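Engineer: Dumping what Swiss-Prot says about this protein:
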| type | residues | note |
| --- | --- | --- |
| DOMAIN | 1-46 | domain 'F-box' |
| VARIANT | PHE266 to Leu | In strain: cv. Zu-0 |
| VARIANT | ALA287 to Asp | In strain: cv. Bur-0 and cv. Wu-0 |
| VARIANT | ASN326 to Ile | In strain: cv. Bur-0 and cv. Wu-0 |
| VARIANT | ILE361 to Thr | In strain: cv. Bur-0 and cv. Wu-0 |
| VARIANT | GLU366 to Lys | In strain: cv. Mt-0 |
Amino acid sequence: MACVKFPWELMEEILYRVPSLSLSRFKTVSKEWNTLLNDKTFIKKHLALVRPQFRLWTNSKVYSVDVSLNDDPNIELRELPLDIPYVIDHRTTNFLPCNDLLFCASWWSNKAVVWNPSLRQTRLIKSGEEHFRFGGIGYDSGRPGKGYHIFGHSHSRLSVNGNTSKFIKRFYITKFESNAWKCIDDVSLGENSIGGDSLDNNNVSLNGNLYWTTNSYDTDEYLIQSFDFSKEIFKIFCVLPRKKDSSDIPVLSVFRGDRLSVLHKFKGTNNMEIWVTKNKINESVKAVVWMMFMTVSIPIYKDSKPSYFINDIYEKRLVMCCSDENGKACVYIVKDQARKKIQLGFHVSEFSHCFYDPSLIPIPSETSGQKISNS
């Protein structure tokens, strides 16, 4: 049987639609294919067409959940290799997407891992501080090529007048290009809400900056705080639409790739509100305007935190990964008043999850001792 050779343009169009995990294996087909799959233009076009995913972790397995939003929405559940070094217990690990990489940090550990699941690349990050907690990853938006930075904080006891002491929270950053950590701020605990209780487990990365929710000690309002990696400063970004006395801890997500969304679940009910920012998030924004996107009633497990994304290209849809009222993993797809629940089919009572856009963007190569592993 004669071998049929496809036109190169047609081959590119096909490869744009191949899942990232499969594409990474095609780099060994030929030098021409390897050049194409590493090309920045190809990576950008592929990312624009990739289907959204959730990542789920148990203590023994990792799953990807591909979501297809056609006329009859469905999901595809796939088990992935569990090849993240130093991530032992998902219950004490935070997973933060940033520019299509995943930042995996265990609580009060001096180790974290930057991971690209599609390329099966990992990079270990270490801190020499005791009682250290990683807060997230971002980059200097003013630099070409995205100079990634890692952010975290430590707690220590400081003696005062020789006989009393107080706890000090110290914030640090390090650049990917080096192993050197720099202290950027000292804060006395109880005197300032910088960081807040949600810095480590309710943050998002957008345009290189970190955003997270906290609450004002004075007004009981929920706030979004941010850290600008290019200027190395904290600031109060905005006040959220709901107060602490009416809703559980709000859940942030990225909307349209350049805006923020927030999910408020009302205490003691299944009722939720999803709000989105009207304008793009950038330095020119002086006042943040929030718009109601959707109200919905979804029964989820008590005190559980959902992961979600919004799709409004053609119709308003909310896609949420969570534990249902019985503690079982599921995905809800909501459109107008229609709500579809899809059980994920594995039976574990505890798991972690996050929304993630898979991509072929490689982890920046080492320059000073930080090693990249290709599993």
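Quick reminder: no glycine exception, Cβ is built from N, Cα and C everywhere.
Residues as originally present; substitutions not included.
Give me the lay of the land around each of these features.
Structural biologist: Secondary structure at PHE266 (variant position), as computed by DSSP, is strand.
In this structure, ALA287 (variant position) belongs to neither helix nor strand by DSSP; it is coil.
ASN326 (variant position) falls within neither a helix nor a strand when secondary structure is assigned with DSSP, and so counts as coil. In the structure as shown, the Cβ atom of ASN326 (variant position) sits within 10 Å of 9 other Cβ atoms.
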Engineer: Among all protein chains shown, how many Cβ atoms are found within 10 Å of the Cβ of PHE266 (variant position), not counting that one?
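Structural biologist: Here the count is 14.
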Engineer: Can you figure out which of PHE266, ASN326, ILE361 (the variant positions) comes closest in space to ALA287 (variant position), comparing Cα atoms?
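Structural biologist: Nearest by Cα distance to ALA287 (variant position): PHE266.
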Engineer: Work out how many Å separate ILE361 (variant position) and ASN326 (variant position) at their Cα atoms, rounded off.
Structural biologist: 38
Engineer: If one measures from the C-alpha of PHE266 (variant position) to the C-alpha of ASN326 (variant position), what distance in angstrom results, rounded to a whole number?
Structural biologist: 19
